[in-house]
Structures are given as C-alpha cells and as structure tokens.
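Feature annotations, courtesy of Swiss-Prot:
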type    : residues      : note
DOMAIN  : 29-117        : domain 'Ig-like C2-type'
DOMAIN  : 171-199       : domain 'ITAM'
MUTAGEN : Tyr176 to Phe : Increases tyrosine phosphorylation. Inhibits phosphorylation of BLNK. Impaired antigen presentation; when associated with F-204
MUTAGEN : Tyr182 to Phe : Strongly reduces tyrosine phosphorylation and pre-B-cell differentiation; when associated with F-193. Abolishes constitutive internalization of BCR
MUTAGEN : Tyr193 to Phe : Strongly reduces tyrosine phosphorylation and pre-B-cell differentiation; when associated with F-182. No effect on constitutive internalization of BCR
MUTAGEN : Arg198 to Lys : Associates more strongly with SYK. Increases calcium response upon BCR ligation
MUTAGEN : Tyr204 to Phe : Has little effect on tyrosine phosphorylation. Reduces pre-B-cell differentiation. Abolishes binding to BLNK. Inhibits phosphorylation of BLNK. No effect on cap formation or BCR internalization. Impaired antigen presentation; when associated with F-176
Amino acid sequence: MPGGLEALRALPLLLFLSYACLGPGCQALRVEGGPPSLTVNLGEEARLTCENNGRNPNITWWFSLQSNITWPPVPLGPGQGTTGQLFFPEVNKNHRGLYWCQVIENNILKRSCGTYLRVRNPVPRPFLDMGEGTKNRIITAEGIILLFCAVVPGTLLLFRKRWQNEKFGVDMPDDYEDENLYEGLNLDDCSMYEDISRGLQGTYQDVGNLHIGDAQLEKP
C-alpha cells in the first residue's frame, strides 16, 4: 500500500510542525492581570511582577496617581528579569499609586490591568505578643495554681486541727466531766424551782378526762 507508507513517512514531519507551533514562538503574547492591590507597611519592601508568556519581552513599568487624573502617567523604566520585577527596598508615602506594566515583543504591545500600591502605618505591636496557644497554656497554668492555693492551705489546716485534737485529747469523751455537769448549781434554787413547778400543776385540769356530770371547774 503506497498510500499508507507515504502517510507514515509524513507523520514525523507533522509532529515536528505541531510541536513548533505549540511553542512560545507560535503562541500569542499574553500578560497576566496581576493583583488589583498590594498593601505594604511603611518602611517595608514591595515587589511587583509582570507575568507574561514572552520569550524575550521588553517590559516597561508605568506609574500614575489615582487621585490626580490630570497628571499623566510616568514611565519608571524596565523591570528585572523575564517577569519584569519592580522592587522597592523601602516604601514611603510617595510610592502610593497605580502601577502597570507594558510588554512589547515582535511589535506586539500588551498591558496589565494594574496594581494599586497601598502604604499604611505599621500596626503597633502589643505588649505581650503571644499566640493563642501560648495564651491558653498560661490560662491553664493560672487555673492550676489557683486550685493549688485554694486546696493546699485548707488541707493543711484540717491536718493541723486533727493533729491538735489527737495531741491534746479534745475529741475524747470524758465521763467524769459529764457526771459533774451540774456541780456548780445551787441546790436551794433547784428545790425552789421544783416547788413552783409542782404548785402550777394543780391549777388547770384536763377537761377531756372528766365526766360531764362530775365536771367542777375551779374558779380563777
């Protein structure tokens, strides 16, 4: 089959041409939009990149103030490397504005959407700059210390009281003391109280135990 042999011979050439056209030389120039904004603290460094698919592009950065429309864009010069990196070693308030890159390759010009650089004052660091895990461990240690301070003194007092009771015999029963409980009372006063209580017992009668016919109530 001569037709089949010719097709097999042309297959490597077709693969080579397809690979060459799929390479960077046959692709259209494309520039990534990039982040819409970048926030940097005052005095820190900032980096802006211009991502593109060019092989040897000519990258130029432009700058404009968003608040001043009448002020024309200012060219900042070429970027560094194939990504056209724009580097600020120390950012200040004058660096605020809109930055975009312009890529030229083979007379084809592309621009990025632009990135607005925000410069803010650094956030003051707290007095105790600790993570949440460290704070939780400190709170747990404080709880254990408070529990220790509450339980240990009370336990020591209980053991001390028990030791005193065992040493001086406070809790031991004393039969002699129970027998002489009323030793200090005056016997004359006791007999007088008994006479008075006995005299009051006959003043009132139990009405429930009396018969109706024999009921004779005493006059007050």
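Cβ coordinates come from backbone N, Cα and C, glycine included.
Every residue here is the original one, so none of the noted swaps is modelled.
If you take every residue in the domain 'Ig-like C2-type' (29-117) and average the pLDDT, you get 85. Helix, strand and coil residue tallies for the domain 'Ig-like C2-type' (29-117), in that order: 3 helix, 43 strand, 43 coil [DSSP].
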